[in-house]
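S.K.: Input: one structure, supplied below.
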Amino acid sequence: MAHRAQVGLQDATSPIMEELVIFHDHALMIIFLICFLVLYALFLTLTTKLTNTNISDAQEMETIWTTLPAIILILIALPSLRILYLTDEINDPSFTIKSIGHQWYWTYEYTDYGGLIFNSYMLPPLFLEPGDLRLLDVDNRVVLPVEAPVRMMITSQDVLHSWTVPSLGLKTDAIPGRLNQTTFTATRPGVYYGQCSEICGANHSFMPIVLELIPLKIFEMGPVFAL
């Protein structure tokens with residue numbers, strides 16, 4: 001989960017997020033290398049006294065500054081495309097949950113477990129208990145099992161929303177009249193927080209998402225659905 005004054009990414013809780021963290025470090029290394037080369041070239045240009053104004057052709061240099069950017073783009077694009085296809089892959093989910101965005105709360109439907117439906121509202125400051133997070137905790141959490149593929153069907157009843165949980169590497173738009181889907185497999189139990197990531201009106205900042213991930217054996221016992 002996130003911490004105060006956190007600079008880096010949140011701890012990965014799914015294979016997709018682990019891939020995203022690795023790709024982030026990979027792309028950042030390439031960017032640092034490009035910046036270093038550009039600054040080094042500028043430094044040499046400003047400090048050298050060896051100049052030649054009669055050069056009209058530099059075939060080798062033109063080849064290098066055409067080929068090198070193409071190679072760099074390929075090194076960035078290939079891992080990115082791989083992750084993009086992984087995020088769209090549907091791996092025989094164990095069960096399906098439907099999430100419906102409203103102004104400004106979420107509705108969840110456990111269609112595979114007796115059609116359980118409930119709303120999830122942000123807890124007002126007066127109802128927070130010690131240890132709860134302001135603007136992030138909700139009255140009804142989404143309880144999910146770890147190490148089981150889950151398919152989340154996402155839509156909206158009014159305006160554009162976006163169902164986002166950074167620790168799982170999830171961000172899927174909720175669009176009225178359209179049903180989007182995403183799959184994920186959590187690897188660690190715990191409580192993980194997200195928020196609507198699409199500006200959806202005056203209370204856009206007040207529709208958090210809370211996932212409580214528990215072992216599969218406990219999840220299948222049933223009482224976890226007592227909200």
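For all residues, glycine too, the Cβ spot is worked out from N, Cα and C.
What you see is the original sequence, not a version with the noted changes.
According to Swiss-Prot, the record shows the following:
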BINDING   His161, Cys196, Cys200, Met207  Cu cation A1 binding site
BINDING   Cys196, Glu198, Cys200, His204  Cu cation A2 binding site
BINDING   Glu198  Mg(2+) binding site
VARIANT   Arg4 to Ala  In strain: Isolate San Diego zoo Ppy3, Isolate Anna and Isolate Dennis
VARIANT   Val38 to Ile  In strain: Isolate Anna
VARIANT   Asn54 to Ser  In strain: Isolate San Diego zoo Ppy3, Isolate Anna and Isolate Dennis
VARIANT   Thr67 to Ile  In strain: Isolate San Diego zoo Ppy3
VARIANT   Phe184 to Leu  In strain: Isolate San Diego zoo Ppy3
VARIANT   Ala226 to Thr  In strain: Isolate San Diego zoo PPY3
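Describe each of these features in terms of where it is and what it packs against.
M.R.: In the three-state DSSP scheme, Met207 (Cu cation A1 binding site) falls into the coil class.
Long-range neighbours of Glu198 (Cu cation A2 binding site) (same chain, six or more residues apart, CB within less than 8 Å of its CB): Leu160, His161, Ser162, Asp173, Ala174, His204.
Glu198 (Cu cation A2 binding site) falls within neither a helix nor a strand when secondary structure is assigned with DSSP, and so counts as coil.
Counting only same-chain residues six or more apart in sequence, none has a Cβ lying under 8 angstroms from the Cβ of Val38 (variant position).
Other C-beta atoms found within 10 angstroms of the C-beta of Thr67 (variant position) number 10, with every protein chain shown included.
The DSSP secondary structure for Phe184 (variant position) is strand. Cβ neighbours within 10 Å of Phe184 (variant position), excluding its own Cβ and spanning all shown chains: 23.
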S.K.: Rounded to an integer, what is the Cα-Cα distance in Å between Phe184 (variant position) and Cys196 (Cu cation A1 binding site)?
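M.R.: Their Cα atoms are separated by 18 Å.
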S.K.: Between the binding-site residues His161, His204, whose Cβ has more other Cβ atoms within 10 Å than any of the rest?
M.R.: His161
S.K.: Within 8 Å of the Cβ centre of His161, Cys196, Cys200, Met207, which other residues of the chain have their Cβ, at the recorded Cu cation A1 site?
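M.R.: Here the nearby residues are Gly101, Gln103, Trp104, Trp106, Ser162, Ala174, Gln195, Ser197, Glu198, Gly201, His204.
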S.K.: Translate the DSSP assignment of Val38 (variant position) into the three-state scheme.
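M.R.: It is helical.
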S.K.: Secondary structure at His161 (Cu cation A1 binding site) (DSSP, helix/strand/coil)?
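M.R.: Its secondary structure by DSSP: strand.
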